[in-house]
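Peer 1: Please see the structure below; I have some questions.
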Amino acid sequence: MAKYTREDIEKLVKEENVKYIRLQFTDILGTIKNVEIPVSQLGKALDNKVMFDGSSIEGFVRIEESDMYLYPDLNTFVIFPWTAEKGKVARFICDIYNPDGTPFEGDPRNNLKRILKEMEDLGFSDFNLGPEPEFFLFKLDEKGEPTLELNDKGGYFDLAPTDLGENCRRDIVLELEEMGFEIEASHHEVAPGQHEIDFKYAGAVRSCDDIQTFKLVVKTIARKHGLHATFMPKPLFGVNGSGMHCNLSLFKNGVNAFFDENADLQLSETAKHFIAGIVKHATSFTAVTNPTVNSYKRLVPGYEAPCYVAWSAQNRSPLIRIPASRGISTRVEVRSVDPAANPYLALSVLLAAGLDGIKNKLEAPAPIDRNIYVMSKEERMENGIVDLPATLAEALEEFKSNEVMVKALGEHLFEHFIEAKEIEWDMFRTQVHPWEREQYMSQY
């Protein structure tokens, strides 16, 4: 049931002096886009009559089929806490529809709903996500452009005066709470200038909406503090990168399908099949969960990011960890995902991988309770531990050869995603980087 009715929204915008409405959506690369309308056009928006040119959006449609419609999700209505000069701004997150009234297959949000329908057909009622997005704060220069100077030199769980981002982080939390977020914790992360704010899990679509809103709020409030917030996975060499650990759980009629108090580790057969599916498809879905050239600079040994496909209930070196909580809180934590990922697409491939394990009753390998980082290559091979792709190019090749993952995106999204990412890789591959000049200019 919607949090607001149409009548509630029309009343609120008058009472709160809302002057503009943002109709937001997400493109294939995970970038937030919007069409902004004056409040006088609210009725038109609520009638699903607002059009936009889909050919101008990365991965949408060709110019000869460009008309698309924005259908606002009333559940996502919120008034931004910060006020513009001429009045308040509210927003809806929208689904994209074709002119004939059918969902647009290139809309990442619609795609996640399609995979959730497949989940429901298997008898499950809910798929929850608890994300842990990390970000860096850099100083701005006098022109308002980002610099490479970090805001502080703090470390894990530091506090002021070492943690100079504390006030900015607090303001972000307050703004998020005003927008309906339930914030569980916030703290300084391992690297200098790195931060994490954890918010409560929610259903799959709502949680992905929250991730997109979170990124927008973090960047907006950081700029008010003279800072630039980035969710780039590895902005600096020699320090930890930013991840977005994803805590996943399946429910059946209000009961956590991953929990069985009488089973080994109190993990149900459903949970073990789900883990097996994640393990089987990990090297393929990495192209979506870690979608940039820079993502693979994070997935290297020594910086607490997973490089190897394994699972454990005890240690944090594998791809998959099972946190200690049980009962309704039983969950599978996938640790490779980074915050550059399009959350709707990332969750689509993660759910599809897990469901494939459940449908085919795949057997999970034995858990690995040793520190994988110190194991030799031979030891890893003996234990059936494979490496995650080392580059975006490797990840794309793995992805293209996996039928389950291709179907998880659907033909339209798959083709446009691959096209965009192969162009990105080729641009990187042919670029001459500063390291090369430093290494070779004098030597040769």
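From the backbone N, Cα and C atoms, a Cβ is placed for every residue, glycine too.
For reference, Swiss-Prot lists these features for the protein:
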- E132, H245, E333: Mg(2+) 1 binding site (BINDING)
- E134, E189, E196: Mg(2+) 2 binding site (BINDING)
- E184, S249, R316, R321: ATP binding site (BINDING)
- N240, G241, R298, E304, R316, R335: L-glutamate binding site (BINDING)
- R62 to A: Highly resistant to inhibition by glutamine and AMP. Regulation by TnrA and GlnR is abolished. Only small differences (less than 2-fold) in its steady-state kinetic constants compared with the wild-type. Similar sensitivity to Met-Sox that compared to the wild-ytpe (MUTAGEN)
- E304 to A: Highly resistant to Met-Sox inhibition. 8- and 2-fold increase of the affinity for glutamate and ATP, respectively. Strong decrease of the affinity for ammonium (MUTAGEN)
- E10 to V: In strain: PCI 219 (VARIANT)
- G43 to E: In strain: PCI 219 (VARIANT)
- N253 to D: In strain: PCI 219 (VARIANT)
Peer 1: List only the single closest residue to E184 (ATP binding site), chosen from the binding-site residues E132, G241, R298 by CA-CA distance.
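Peer 2: Given the candidates E132, G241, R298, the nearest one is E132.
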Peer 1: Provide, as an integer number of angstrom, the distance between the C-alpha atoms of N240 (L-glutamate binding site) and E333 (Mg(2+) 1 binding site).
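Peer 2: Per the Cα atoms, N240 (L-glutamate binding site) and E333 (Mg(2+) 1 binding site) stand 19 Å apart.
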Peer 1: If you count the C-beta atoms lying within 10 Å of each candidate's C-beta, which of the recorded positions G43, G241 ends up with the smallest number?
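Peer 2: Result for the recorded positions G43, G241: minimum number of other Cβ atoms within 10 Å at G43.
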Peer 1: Which one of these recorded positions has the most other Cβ atoms within 10 Å of its own Cβ: E304, E333?
Peer 2: E333
Peer 1: Neighbours of the Mg(2+) 1 site E132, H245, E333: Cβ within 8 Å of the Cβ centroid, same chain, sequence order.
Peer 2: G130, P131, G243, M244, C246, N247, R321, V334, R335, V337
Peer 1: Using all protein chains in view, find how many other C-beta atoms are within 10 Å of the C-beta of E134 (Mg(2+) 2 binding site).
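Peer 2: So the Cβ neighbour count for E134 (Mg(2+) 2 binding site) comes to 21.
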Peer 1: Checking the contact step here: among the recorded positions E134, E189, N253, R298, which have a Cα within 10 Å of the Cα of E333 (Mg(2+) 1 binding site)?
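Peer 2: Checking each Cα against E333 (Mg(2+) 1 binding site), there are no hits.
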Peer 1: Any idea which of the recorded positions E10, E132 has the thinnest Cβ neighbourhood at 10 Å?
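Peer 2: If we count Cβ atoms within 10 Å for the recorded positions E10, E132, the smallest count is at E10.
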Peer 1: Taking the centroid of the Cβ atoms of E134, E189, E196 as the Mg(2+) 2 site, which other residues of that chain lie with their Cβ within 8 Å of it, listed in sequence order?
Peer 2: E132, P133, F135, H187, H188, V190, Q194, H195, I197, S242, G243
Peer 1: Could you round the CA separation between N253 (variant position) and E196 (Mg(2+) 2 binding site) to a whole angstrom and send it over?
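Peer 2: Roughly 32 Å, rounded to the nearest whole number.
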Peer 1: Write out the long-range same-chain contacts of H245 (Mg(2+) 1 binding site), meaning residues 6 or more apart in sequence whose Cβ is under 8 Å from its Cβ.
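Peer 2: Looking at Cβ-Cβ distances below 8 Å from H245 (Mg(2+) 1 binding site), excluding near sequence neighbours, one finds P131, E132, E333, V334, R335, V337.
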Peer 1: Inside 8 A of the center formed by the CB atoms of N240, G241, R298, E304, R316, R335, which other residues of the chain have their CB, for the recorded L-glutamate site?
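Peer 2: Close Cβ neighbours, site residues excluded: G243, Y303, A305, P306.
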Peer 1: List, in sequence order, those recorded positions among G43, E304, R316, R321 whose Cα sits within 10 Å of the Cα of G241 (L-glutamate binding site).
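Peer 2: Candidates kept after distance check: E304.
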Peer 1: What does DSSP assign G43 (variant position), in three states?
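Peer 2: Looking at the DSSP assignment, G43 (variant position) belongs to a helix.
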